[in-house]
Amino acid sequence: MAKASETERSGPGTQPADAQTATSATVRPLSTQAVFRPDFGDEDNFPHPTLGPDTEPQDRMATTSRVRPPVRRLGGGLVEIPRAPDIDPLEALMTNPVVPESKRFCWNCGRPVGRSDSETKGASEGWCPYCGSPYSFLPQLNPGDIVAGQYEVKGCIAHGGLGWIYLALDRNVNGRPVVLKGLVHSGDAEAQAMAMAERQFLAEVVHPSIVQIFNFVEHTDRHGDPVGYIVMEYVGGQSLKRSKGQKLPVAEAIAYLLEILPALSYLHSIGLVYNDLKPENIMLTEEQLKLIDLGAVSRINSFGYLYGTPGFQAPEIVRTGPTVATDIYTVGRTLAALTLDLPTRNGRYVDGLPEDDPVLKTYDSYGRLLRRAIDPDPRQRFTTAEEMSAQLTGVLREVVAQDTGVPRPGLSTIFSPSRSTFGVDLLVAHTDVYLDGQVHAEKLTANEIVTALSVPLVDPTDVAASVLQATVLSQPVQTLDSLRAARHGALDADGVDFSESVELPLMEVRALLDLGDVAKATRKLDDLAERVGWRWRLVWYRAVAELLTGDYDSATKHFTEVLDTFPGELAPKLALAATAELAGNTDEHKFYQTVWSTNDGVISAAFGLARARSAEGDRVGAVRTLDEVPPTSRHFTTARLTSAVTLLSGRSTSEVTEEQIRDAARRVEALPPTEPRVLQIRALVLGGALDWLKDNKASTNHILGFPFTSHGLRLGVEASLRSLARVAPTQRHRYTLVDMANKVRPTSTF
């Protein structure tokens with residue numbers, strides 16, 4: 001409805017869905033299309049014009065200026081969007097409404113009509129030489145025409161797949177601008193009558209993000225035939241369609257679709273499917289985004305004329321009819337068209353994704369979301385618009401965090417927060433040998449990971465959900481006791497039959513895994529899967545069991561399956577990162593990075609990322625990651641100590657610089673002396689400095705209160721060891737520390 005570029009005019013439009021791939025050399029234009037299925041009930045699905053937003057200014061209506069902030073925030077406040085200008089409706093009028101010959105096709109058979117040849121100029125109206133149907137590409141309404149005694153036509157604003165679209169003023173409502181669109185092609189009188197009767201349900205569609213239907217009217221054309229028109233709200237602004245080669249930033253595109261998904265959800269809730277989502281059918285106004293062009297809306301599972309746009313329309317629609325899954329497909333294709341360089345063939349977008357597109361390589365979760373949304377198997381797509389919206393929000397948080405460097409944490413609707421941390425003490429723990437004389441492991445264990453990972457939240461629709469909520473935070477043994485009581489009816493006050501519950505046996509599996517009884521948990525999981533199939537929660541616990549048994553390849557496969565299902569979730573990413581680290585796979589870097597950059601409350605990811613970077617030789621990057629742990633975290637001190645150890649440990653003296661030694665010392669010095677591990681890290685830093693000084697020279701400026709000389713550092717190491725000896729847990733270790741202090745002390749001179 002707003003003014004559009006030449007490129008927009010040449011883009012895909014609404015057409016009947018092809019029942020089979022055309023083999024003819026002639027290609028129909030990419031407008032919204034339909035396929036007719038005469039063997040099914042033919043309700044609610046009739047041709048309609050698409051809003052092709054090509055306009056040129058003519059004259060101007062009076063407008064009232066308003067002061068608005070120059071930007072607004074979408075996507076839950078995560079994305080800043082410039083406000084669209086408020087456009088005068090009359091600026092949308094076309095001064096010369098002509099359909100180019102290249103876009104003239106028969107409305108009935110789809111063959112080219114009205115084309116010029118070497119001898120004659122193409123006629124704007126006539127009869128199709130192939131099927132004999134009448135066609136006309138001339139406007140049926142002219143400026144000044146009064147439709148239904150109420151709507152004064154001002155002119156054409158676009159041409160859709162089934163005719164011209166007009167701007168009119170409602171003389172009964174203070175000259176309010178409206179849009180008139182033909183219901184079906186004017187050459188089909190019977191379809192006109194049916195459309196007027198069948199499309200009345202659209203008037204009941206009321207949603208703030210959907211264009212409002214005001215009326216259905218008829219007007220006699222110049223041949224004396226009645227033509228039905230739908231009268232709709234005029235939506236000023238601009239469509240999301242961009243010129244060829246122009247793409248939106250991923251965050252912006254996601255924010256737009258998050259505004260539209262509630263409208264689709266509303267339609268689905270009242271048994272309708274939109275059918276024709278694409279960038280040109282989403283209008284960005286000064287105040288909001290709106291779906292326009294309801295001509296393709298139909299009832300779920302209805303057949304007849306099924307409208308959509310090739311390249312956006314789900315391939316199975318000719319078999320299944322319109323479904324929620326076919327609408328989900330169009331959301332994925334719309335996102336892809338807005339952000340990716342999609343290849344075209346015969347004037348339409350090719351199915352699938354260009355896997356080498358840099359956007360997909362940059363935003364892994366975004367690519368996973370698109371692949372699920374457009375999965376060729378409709379059963380594998382998001383099941384509802386709400387589910388897709390939740391995952392899209394999670395992906396948006398990742399994208400914005402990656403783009404800005406600022407974490408954007410959010411609560412999951414299907415996973416609990418991490419139950420604890422893992423790997424936080426790994427690097428500093430080996431310095432505990434100073435404290436107790438015991439050698440401490442520096443590797444992750446599967447048990448440590450499993451007890452820390454998030455767990456799937458209880459499905460609120462499960463028959464046992466109300467009982468299970470009380471056991472979520474219980475210890476494993478208590479959980480098993482509660483579940484046994486539930487099975488015997490002790491917790492069932494309402495007489496509910498728990499035999500059909502999926503969550504109750506799943507809670508048992510979780511408790512058994514936490515207790516380390518993997519064999520019994522696996523048997524229960526297999527029994528449950530035999531009854532209900534491998535649902536995603538079962539797949540999650542299967543991966544956990546495989547992680548505990550050391551089957552890292554299978555665990556990775558099944559955690560990945562969960563991630564592909566819910567690409568906006570951080571829980572499977574953290575699980576994959578930890579599994580990869582146990583397996584010695586360098587991929588942990590990628591997933592630890594994603595989790596940490598998105599949510600700086602997942603401390604395990606920070607320490608995991610630091611370990612990964614340190615293993616790659618990137619000590620600077622590892623320390624930088626540890627420095628990102630916020631001071632409000634209870635692991636802040638451990639992060640500072642770990643950064644000091646990272647700077648010095650596991651390296652030869654030739655790899656260490658004086659500045660790195662002093663940096664480690666500053667980190668220790670900044671910590672409170674009451675921190676239990678400060679003494680041992682002081683000893684480590686001073687001892688490392690002493691070893692380094694044997695082969696290098698340094699300034700004599702003090703470090704941790706001692707001169708940076710051999711004599712000064714020996715005094716420092718001695719003092720640290722004697723302090724540790726005073727708090728040693730055993731007499732034997734105390735003597736060991738005192739012996740070490742005596743050996744390192746500088747030689748006394750008299």
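Here the Cβ of each residue, glycine as well, is placed from N, Cα and C on the backbone.
Positions annotated as active site, proton acceptor by Swiss-Prot, on the basis of sequence analysis: Asp276. In the three-state DSSP assignment, the secondary structure recorded for Asp276 (active site, proton acceptor) is coil.
Taken from Swiss-Prot, the feature ATP binding site covers Ile157, Ala158, His159, Gly160, Gly161, Leu162, Gly163, Trp164, Ile165, Lys181, and the record attributes it to sequence analysis. The Cβ neighbour count for His159 (ATP binding site), using a 10 Å radius and every protein chain shown, is 25.
Residues or ranges marked as domain 'Protein kinase' in Swiss-Prot: 151-396.
One mutagenesis experiment named in Swiss-Prot is Ile87 to Ser, and its note says Decreases inhibition by AX20017; when associated with S-92. In the three-state DSSP classification, Ile87 (mutagenesis position) falls within coil. For Ile87 (mutagenesis position), other Cβ atoms within 10 Å of its Cβ number 19.
Per Swiss-Prot, mutagenesis Ala92 to Ser is noted as: Decreases inhibition by AX20017; when associated with S-87.
In Swiss-Prot, the entry for mutagenesis Cys106 to Ala states: Decrease in activity; when associated with A-109; A-128 and A-131. The structure shown retains the original residue. For Cys106 (mutagenesis position), applying a Cβ distance below 8 Å and a minimum sequence separation of six or more within one chain yields Pro112, Val113, Cys128, Tyr130, Cys131, Ser133, Tyr135. In the three-state DSSP scheme, Cys106 (mutagenesis position) falls into the coil class.
Looking at Swiss-Prot, you'll find the mutagenesis Cys106 to Ser noted as follows: Lack of activity; when associated with S-109; S-128 and S-131.
In sequence order, Cys128, Tyr130, Cys131, Ser133 constitute the residues six or more apart from Cys109 (mutagenesis position) in its chain with CB-CB distances below 8 Å. Record note (Swiss-Prot), mutagenesis Cys109 to Ala: Decrease in activity; when associated with A-106; A-128 and A-131. The unchanged residue is displayed.
Quoted from Swiss-Prot for the published mutagenesis Cys109 to Ser: Lack of activity; when associated with S-106; S-128 and S-131.
One mutagenesis experiment named in Swiss-Prot is Cys128 to Ser, and its note says Lack of activity; when associated with S-106; S-109 and S-131.
DSSP assigns Cys128 (mutagenesis position) to coil in the three-state reduction, placing it in neither a helix nor a strand. A mutagenesis experiment is reported in Swiss-Prot for this position, Cys128 to Ala, and the note states: Decrease in activity; when associated with A-106; A-109 and A-131.
Quoted from Swiss-Prot, the note on mutagenesis experiment Cys131 to Ser is: Lack of activity; when associated with S-106; S-109 and S-128.
DSSP classifies Lys181 (mutagenesis position) as strand under the three-state reduction. Quoting Swiss-Prot on the mutagenesis of Lys181 to Met: Lack of activity.
Listed in Swiss-Prot as a mutagenesis experiment, Thr309 to Ala, Asp or Glu is described as follows: Lack of activity. The Cβ of Thr309 (mutagenesis position) has 30 other Cβ atoms within 10 Å, all protein chains considered.
Secondary structure at Thr309 (mutagenesis position), taken from DSSP and collapsed to helix, strand or coil, is coil. In Swiss-Prot, the entry for mutagenesis Thr309 to Ser states: Decrease in activity. The structure shown retains the original residue.
Thr309 (mutagenesis position) is 6 Å away from Asp276 (active site, proton acceptor) when you measure Cα to Cα. Of the listed recorded positions Ala92, Cys128, Ile157, the Cβ environment within 10 Å is emptiest of other Cβ atoms at Cys128. Classification of Gly163 (ATP binding site) by DSSP places it within a strand. Note: the Cα of Ile87 (mutagenesis position) and the Cα of His159 (ATP binding site) are spaced 19 Å from each other. Of all the recorded positions listed (Cys131, Gly163, Ile165, Lys181, Asp276), Cys131 has the fewest other CB atoms within 10 A of its CB. When the alpha carbons of His159 (ATP binding site) and Lys181 (mutagenesis position) are compared, the span between them is 10 angstrom.
Among the recorded positions Gly163, Ile165, Lys181, Thr309, the residue whose Cα lies closest in space to that of Ala92 (mutagenesis position) is Ile165. Take the Cα of Thr309 (mutagenesis position) and measure to each of the binding-site residues Ile157, Gly163, Ile165: the nearest one is Gly163. Ile157 (ATP binding site) sits 11 Å from Lys181 (mutagenesis position), taking the CA atoms of both as reference points.
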